[in-house]
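Single-structure report; data block below.
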Amino acid sequence: MVSLEKNDHLMLARQLPLKSVALILAGGRGTRLKDLTNKRAKPAVHFGGKFRIIDFALSNCINSGIRRMGVITQYQSHTLVQHIQRGWSFFNEEMNEFVDLLPAQQRMKGENWYRGTADAVTQNLDIIRRYKAEYVVILAGDHIYKQDYSRMLIDHVEKGARCTVACMPVPIEEASAFGVMAVDENDKIIEFVEKPANPPSMPNDPSKSLASMGIYVFDADYLYELLEEDDRDENSSHDFGKDLIPKITEAGLAYAHPFPLSCVQSDPDAEPYWRDVGTLEAYWKANLDLASVVPELDMYDRNWPIRTYNESLPPAKFVQDRSGSHGMTLNSLVSGGCVISGSVVVQSVLFSRVRVNSFCNIDSAVLLPEVWVGRSCRLRRCVIDRACVIPEGMVIGENAEEDARRFYRSEEGIVLVTREMLRKLGHKQER
């Protein structure tokens, strides 16, 4: 393990990102989000009033000083590709800055699409090698968080690791959804199990397990060697968590990086924020978190901006209807192009170009872009997919049986409404 002085840290914080390439795994469908991902990959799902989920990983790279990125796509990639082309095309290739789109290719040696997360990188090795990076940062494109990857790179170099895995404690009852690890006093990973049925607890806290966040730093040459070896293994599932990380752990070359060391927070006393919005309830809750008085995730931090594609839209407008009722909101996010006419919106997130007509009451709802809400509607604890036309007088979120019959209702009572569901009920979706 190498001990570095403060000046060395500052120098490495500038140099290491320039020697790195980030690969963002963005090909997943996200089946637990149900119909929300029928026509788009999970990283392309809207979030936070104006963003896409992948904007967080991309923005973290830019803010960390990493200017070379590859986005690995597969499932329903058109929306994702379009978003990146529109919103992330400001790089200067002459300065060796870029975002490369790396789709599944079905290469000549086989007929498989990506067989796993590791295989997604393996199939693009010929392209990735041309980047001539010293370090490769592997990221999931479907998590919500702010992280300075330069701090993780420094930790990787200081510990003399060949592979570093970002980790954080999670409640033990949730740990089966993650890779779970045990570490020694130097953060060397001594045991790693992917999605165990009975997760081991942390020695100092029996209520929690130490979970992998799916964020990795590799020495580039070591990663390429591992991937080529894994590609030849017919018994491998070609996945980082299931195959590569356990193998590296056995070799004694994997170290853990505690997420609090690199989590970017405006309030140093706040809990580190990282969310896997993989279920409808988690997605709904993470959106509404941003509408709270003091949200856990600070989206207003000028020192760590989250970038996205910005349309040219007029400001949101709140107007009174013909009866004199005023449009008003409380504890809500309302994006550009929205019009609220004589209705009340409480603790909700309205994306761009949403129109709420008179006499409506909207509470704890997430309305994606271009939703049209007819008069006298009541919407509660729901997610309304893009461009839905909610007919006049419709009530959602008040009758569990009725919601489950017409739409998708989760076990937690969150209702998802899509255009296809509304069409099946006989409601036209063209305005």
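Even glycines carry a Cβ here, placed using N, Cα and C.
Don't expect the noted substitutions in this model, because it carries the original residues.
Under mutagenesis, Swiss-Prot gives LYS39 to Glu with this note: The level of activation by pyridoxal phosphate and fructose-1,6-phosphate is only approximately 2-fold compared to activation of 15- to 28-fold respectively, for the wild-type. NADPH is unable to activate the mutant enzyme. The beta-D-fructose 1,6-bisphosphate binding site annotation in Swiss-Prot covers LYS39, ARG419, GLU420, MET421, LEU422, ARG423, GLN429, GLU430, ARG431. Here Swiss-Prot flags ARG40, HIS46, ARG52, ARG130, GLU370, ARG386 as AMP binding site, drawing on experimental evidence. The note that Swiss-Prot attaches to the natural variant ALA44 to Thr is: In SG14 mutant; lower apparent affinities for substrates, fructose-1,6-bisphosphate and AMP. Annotation of the natural variant ARG67 to Cys in Swiss-Prot: In CL1136 mutant; less dependent on the allosteric activator, fructose-1,6-bisphosphate, for activity and less sensitive to inhibition by AMP. In Swiss-Prot, a mutagenesis experiment is listed as GLN74 to Glu, annotated with the note Insensitive to activation by fructose-1,6-bisphosphate. The annotation that Swiss-Prot gives for the mutagenesis experiment GLN74 to Asn reads: The enzyme is activated 35-fold by fructose-1,6-bisphosphate. Here Swiss-Prot notes a mutagenesis experiment, GLN74 to Ala, with the remark: Insensitive to activation by fructose-1,6-bisphosphate, but still binds fructose-1,6-bisphosphate with similar affinity as the wild-type. AMP causes similar inhibition on the wild-type and mutant. Under its mutagenesis entries, Swiss-Prot includes TRP113 to Tyr with the note: The enzyme is activated 15-fold by fructose-1,6-bisphosphate. What Swiss-Prot says about the mutagenesis result for TRP113 to Leu is this: The enzyme is activated only 3-fold by fructose-1,6-bisphosphate. A mutagenesis experiment is reported in Swiss-Prot for this position, TRP113 to Ala, and the note states: Insensitive to activation by fructose-1,6-bisphosphate, but still binds fructose-1,6-bisphosphate, with similar affinity as the wild-type. AMP causes similar inhibition on the wild-type and mutant. Listed in Swiss-Prot as a mutagenesis experiment, TYR114 to Phe is described as follows: Shows a decrease of affinity for the substrates and less than 2-fold activation by fructose 1,6-bisphosphate in the ADP-glucose synthesis direction. In contrast, in the pyrophosphorolysis direction, the mutant shoqws about a 30-fold activation by fructose 1,6-bisphosphate. As annotated by Swiss-Prot, alpha-D-glucose 1-phosphate binding site applies to TYR114, GLY179, GLU194, LYS195, SER212. For LYS195 to Gln, Swiss-Prot lists a mutagenesis experiment annotated as follows: 600-fold decrease of the affinity for alpha-D-glucose 1-phosphate compared to the wild-type. In contrast, kinetic constants for ATP, magnesium and fructose-1,6-bisphosphate are similar in mutant and wild-type cases. The catalytic efficiency is 2-fold lower in the mutant. Under its mutagenesis annotations, Swiss-Prot gives LYS195 to Glu, Ile, His or Arg the following note: Decrease of the affinity for alpha-D-glucose 1-phosphate, but no loss in adenylyltransferase activity.
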Can you tell me the three-state DSSP label for GLN429 (beta-D-fructose 1,6-bisphosphate binding site)? coil
Where does ARG130 (AMP binding site) sit in DSSP terms: helix, strand, or coil? coil
Students should find that the Cα atoms of GLU194 (alpha-D-glucose 1-phosphate binding site) and ARG52 (AMP binding site) sit apart, in Å rounded to an integer, by 28
Write down the Cα-Cα distance for LYS195 (mutagenesis position) and GLY179 (alpha-D-glucose 1-phosphate binding site), rounded and given in Å. 5
Longest inter-residue Cα distance for the beta-D-fructose 1,6-bisphosphate binders LYS39, ARG419, GLU420, MET421, LEU422, ARG423, GLN429, GLU430, ARG431, rounded to the nearest angstrom, is 21
Those recorded positions of TRP113, SER212, GLU370 having Cα within 10 angstroms of GLN74 (mutagenesis position): TRP113
Between ARG52 (AMP binding site) and TYR114 (mutagenesis position), what C-alpha distance do you get in Å? 23
